[in-house]
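A mutagenesis experiment is reported in Swiss-Prot for this position, Gly90 to Asp, and the note states: In CNS1-1; disrupts interaction with Hsp90, temperature-sensitive defect impairing Hsp90-dependent function. For the mutagenesis result Cys140 to Arg, the note given in Swiss-Prot is In CNS1-2; disrupts interaction with Hsp90, temperature-sensitive defect impairing Hsp90-dependent function. Experimental mutagenesis is annotated in Swiss-Prot for Asp260 to Gly, with the remark: In CNS1-3; temperature-sensitive defect impairing Hsp90-dependent function; when associated with G-324 and S-330. Under its mutagenesis entries, Swiss-Prot includes Glu324 to Gly with the note: In CNS1-3; temperature-sensitive defect impairing Hsp90-dependent function; when associated with G-260 and S-330. Leu330 to Ser appears in Swiss-Prot as a published mutagenesis result, with the remark: In CNS1-3; temperature-sensitive defect impairing Hsp90-dependent function; when associated with G-260 and G-324.
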Amino acid sequence: MSSVNANGGYTKPQKYVPGPGDPELPPQLSEFKDKTSDEILKEMNRMPFFMTKLDETDGAGGENVELEALKALAYEGEPHEIAENFKKQGNELYKAKRFKDARELYSKGLAVECEDKSINESLYANRAACELELKNYRRCIEDCSKALTINPKNVKCYYRTSKAFFQLNKLEEAKSAATFANQRIDPENKSILNMLSVIDRKEQELKAKEEKQQREAQERENKKIMLESAMTLRNITNIKTHSPVELLNEGKIRLEDPMDFESQLIYPALIMYPTQDEFDFVGEVSELTTVQELVDLVLEGPQERFKKEGKENFTPKKVLVFMETKAGGLIKAGKKLTFHDILKKESPDVPLFDNALKIYIVPKVESEGWISKWDKQKALERRSV
């Protein structure tokens, strides 16, 4: 220990060196001799000076006398002195980034209800700073408002109000608070100027984003109008069914040039093999494609399924192609015709189904039997009303 000598001078602290028969620890620490490190830390945490978390017991469930004494001291003095003390303690905790604890002390200071307006202003303003750090933006705004009621020229509160509104995506309110502080209170305040700059950048970003969305929406609308015009020009109708094939989601009817209704129409195509209960899907088929070209595409090539027994008639020369009419019947599609030629005819009226071409490929030898079983009423029932 350090001490003052007989002449009033300072004596340098001496290191404790145990002599023969002396305890290994100095007398001040002898009570910790037989305790583990965890037990020592727990014991020290009950001492206010070393306390890192609140422990209101004496270790055995009793009262922590030292802590209770400190609590009593906190409320000694005049109301403004007590409130000021809470404010100072809160400020220390705020500096240590212990925002929740600091907020609690500021709240205790306000609960004193002292009559010193400047202290109450600081307590509200400082608690607002804690709420801002804790992302409780609406509470921050409320406390700033209370502080500004006391002192309408508190620039920090305008800044915190602006920042809180900004975080809530309320740019108009954020800009209003910062602009008022800049124009009416402190034109040179760097925090306010920076906040105005941040708001301006955000406004520009949102404006650019909105303009882009409007352009894209207008472009989609223009493309939609062009596509509808192209289909009307070609006398094409579309019929929706109750249960569209999911694969149709992978294709979409479109114009080769989206902004030219006279350019080629491109269709997705559903190719049905009704006698086999199978189907194919082709994502894009030009309206200038002939029926024969589409048949060649799906039947020629190394398709093992058409080489199996019972499927030997699925070759381009041994099949017929049928398409469903608007009335629910069938037509035989000439293989030399383009789909443009077929779809534009007023009679028979062959529509698209779910915005896709739909053709039936049937072996010639099985075609009569399949046609005889075609049920017009069931075909109509498959469609949406």
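Placement of Cβ uses the backbone N, Cα and C atoms for every residue, glycine included.
Original residues fill every noted site, and no substitution is shown.
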How far is it from Glu324 (mutagenesis position) to Gly90 (mutagenesis position), counting Cα to Cα, in Å? 81
Smallest Cα-Cα separation from Leu330 (mutagenesis position) among the mutagenesis positions Gly90, Cys140, Asp260 is shown by Asp260
Pick the one among the mutagenesis positions Cys140, Leu330 whose Cβ has the fewest other Cβ atoms within 10 Å in this structure. Leu330
Counting only residues 6+ away in sequence within the same chain, which have a CB under 8 Å from the CB of Gly90 (mutagenesis position)? Ala102, Arg103, Glu104, Leu105, Tyr106, Gly109, Leu123, Asn126
What number of additional C-beta atoms lies within 10 angstroms of the C-beta atom of Asp260 (mutagenesis position)? 11
One finds that other Cβ atoms within 10 Å of the Cβ of Glu324 (mutagenesis position) number exactly 24
Between Cys140 (mutagenesis position) and Asp260 (mutagenesis position): CA-CA distance (Å): 56
